[in-house]
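Per Swiss-Prot, the features are:
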ACT_SITE  HIS221  active site, tele-hemiaminal-histidine intermediate
BINDING   GLY56, SER57, GLY58, HIS59, LYS109, ASP114  dihydroxyacetone binding site
BINDING   ASP401, GLY402, ASP403, CYS404, SER446, SER447, GLY486, THR494, MET495, ASP556, PRO557, GLY558  ATP binding site
DOMAIN    9-336  domain 'DhaK'
MUTAGEN   THR112 to Ala  Highly decreases kinase activity. No effect on FMN cyclase activity
MUTAGEN   HIS221 to Ala  Abolishes kinase activity but not FMN cyclase activity
MUTAGEN   ASP403 to Ala  Abolishes both kinase and FMN cyclase activities
MUTAGEN   CYS404 to Ala  Decreases both kinase and FMN cyclase activities
MUTAGEN   SER446 to Ala  Decreases both kinase and FMN cyclase activities
MUTAGEN   ASP556 to Ala  Abolishes both kinase and FMN cyclase activities
Amino acid sequence: MTSKKLVNSVAGCADDALAGLVACNPNLQLLQGHRVALRSDLDSLKGRVALLSGGGSGHEPAHAGFIGKGMLTGVIAGAVFTSPAVGSILAAIRAVAQAGTVGTLLIVKNYTGDRLNFGLAREQARAEGIPVEMVVIGDDSAFTVLKKAGRRGLCGTVLIHKVAGALAEAGVGLEEIAKQVNVVAKAMGTLGVSLSSCSVPGSKPTFELSADEVELGLGIHGEAGVRRIKMATADEIVKLMLDHMTNTTNASHVPVQPGSSVVMMVNNLGGLSFLELGIIADATVRSLEGRGVKIARALVGTFMSALEMPGISLTLLLVDEPLLKLIDAETTAAAWPNVAAVSITGRKRSRVAPAEPQEAPDSTAAGGSASKRMALVLERVCSTLLGLEEHLNALDRAAGDGDCGTTHSRAARAIQEWLKEGPPPASPAQLLSKLSVLLLEKMGGSSGALYGLFLTAAAQPLKAKTSLPAWSAAMDAGLEAMQKYGKAAPGDRTMLDSLWAAGQELQAWKSPGADLLQVLTKAVKSAEAAAEATKNMEAGAGRASYISSARLEQPDPGAVAAAAILRAILEVLQS
């Protein structure tokens, strides 16, 4: 079965892709009648060397993404994974020659079709009197024994574009550029690994891998690698790759040693997530520095892909200061990353976090009667939530991911562990603030954030007073914060429904002579009734709002949990 691709037609996909790049980049132009993209300011290159590269499409952003001042002059593209036509290569050479350039360097990846077609175009151009040189780049470090065809051209070719581009921009001559980039090419290596294959538009995947296998040492055309290995962690795979690339018994190894300075390139082969790319980059930095290698520059991104292949390649280039200046030279190429000219190794990568604000001393003695009462309340709340874990999870399965009970139990266990460390603060404001921090760190999910918001806001009115009116104001402040940031309102089938109903009853605490337990009892009953009523509501906020109301036949688990917490508080205060 062929894979799905967002194309207009299989036959025209390479042309459409190149046209799209040029349409969105005013620095590029198409060469009419050919699958060629050129700098739009060719006239500015008079008296300088032009740089042309290319190959099959499907490796984007290579190579057209690297056209620009300080990199390539133009690119000739073939169909997907197919070498470009000789006629188009020759047309590109003629176009840059007519613009007044003093010679053209062809930068070619080491594949038979590319060598033949670029080589033939070069000979035809030279027969016309156009000075043309060609460098063939092979940076593949997969094969331990060199084959007659030589090393394949991989992502390291992009570094050659950069070095050659900087030299050309500086006015260096054609033969000297060719000489220097040939030296640079011998100081680098690339190795790829993939979780699965890719598929050319209109075709099936090029190879199959089982679920527990990855392909090591594969090329950029979907061809199989040198061996298959068992799936492992990112750290383990990176170590294996670097071991292979630097093993001196490997005929295509990179001669990296402790003390070596390198440019490190982590390349997405097309289908890897940015999350995985970051993990691989971190693993590569740690592994190289653990070997005593200095990372002068780190390039992480998609440079040379293989369509949608979910894999990466690692490239190492040995550098000295003169070569590093060429890597750092300015370029306008759209796909080249804007990397700071600063060494990665030796750089301070973290800063000390700001200290927590100093708390005022607890106004009531820790371990006193008020503190003990606080501990009893918290213990009852925790045991209540732990007892409700499975019930809340069952309620949550209808509208969420079935973890509401687990989330509340995680909070309960965190509070229990905290209580083992010593008596809680007797100051209500300090207690709520500490609980807020604890729940934000340990509870997780939206519930942790909402309870954290509620408690942080509720603590503020209690800093100056702890009277019943202050507690009512604390409830108001907590509810306001939940509504402001959670975007829920009463009637939206959330925990706010229970808390809001209780908050309305607690307004009575603001009246002179109000009785704590009488008012709180009414508040708890209202919260429980509101929680039960949520089963008849259509969700207006949270994950449940994306679920059909026909499936919401049970009370909202968050509302049930909030009412249960209030009931637990009341029971302790009544005892």
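Cβ coordinates are placed from backbone N, Cα and C, and glycine is handled just like the others.
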Mind giving me a neighbour count for GLY56 (dihydroxyacetone binding site)? Other Cβ atoms within 10 Å of its Cβ, every protein chain shown. 21
ASP556 (mutagenesis position) sits from MET495 (ATP binding site) (Cα to Cα, rounded, in Å) at a distance of 7
Rounded to the nearest Å - Cα separation of SER446 (mutagenesis position) and SER57 (dihydroxyacetone binding site): 45
So which one is it: of the recorded positions HIS59, LYS109, HIS221, which has the fewest other Cβ atoms within 10 Å? HIS221
Listed recorded positions among HIS59, LYS109, ASP114, HIS221, ASP556 whose Cα sits within 10 Å of ASP401 (ATP binding site): none
Cβ-Cβ under 8 Å from GLY58 (dihydroxyacetone binding site), same chain, 6 or more residues apart: which ones? ALA14, VAL80, PHE81, CYS198, VAL200, HIS221, SER305, ALA306, LEU307
Widest Cα pair spacing in Å over the listed ATP contacts ASP401, GLY402, ASP403, CYS404, SER446, SER447, GLY486, THR494, MET495, ASP556, PRO557, GLY558 is 20
Quick check on the recorded positions: of ASP401, ASP403, ASP556, whose CB has the lowest count of neighbouring CB atoms inside 10 Å? ASP401
In whole Å, how far does the CA atom of SER57 (dihydroxyacetone binding site) lie from that of THR112 (mutagenesis position)? 16
Hey, for the dihydroxyacetone site built from GLY56, SER57, GLY58, HIS59, LYS109, ASP114, who else sits with CB inside 8 A of the CB center? GLY54, GLY55, ALA62, HIS63, ALA77, GLY78, VAL80, PHE81, THR82, SER83, ILE220, HIS221
Need one number for the dihydroxyacetone-binding residues GLY56, SER57, GLY58, HIS59, LYS109, ASP114: the maximum pairwise CA distance in Å, whole number please. 15
Please classify the secondary structure at SER57 (dihydroxyacetone binding site) using three-state DSSP. strand
Is it possible to get the count of other C-beta atoms within 10 angstroms of the C-beta of MET495 (ATP binding site)? 29
Under 8 Å between C-beta atoms and at least six apart in sequence, can you list the same-chain neighbours of ASP114 (dihydroxyacetone binding site), or say none if there are none? GLY54, GLY55, SER83, PRO84, VAL108, GLY153
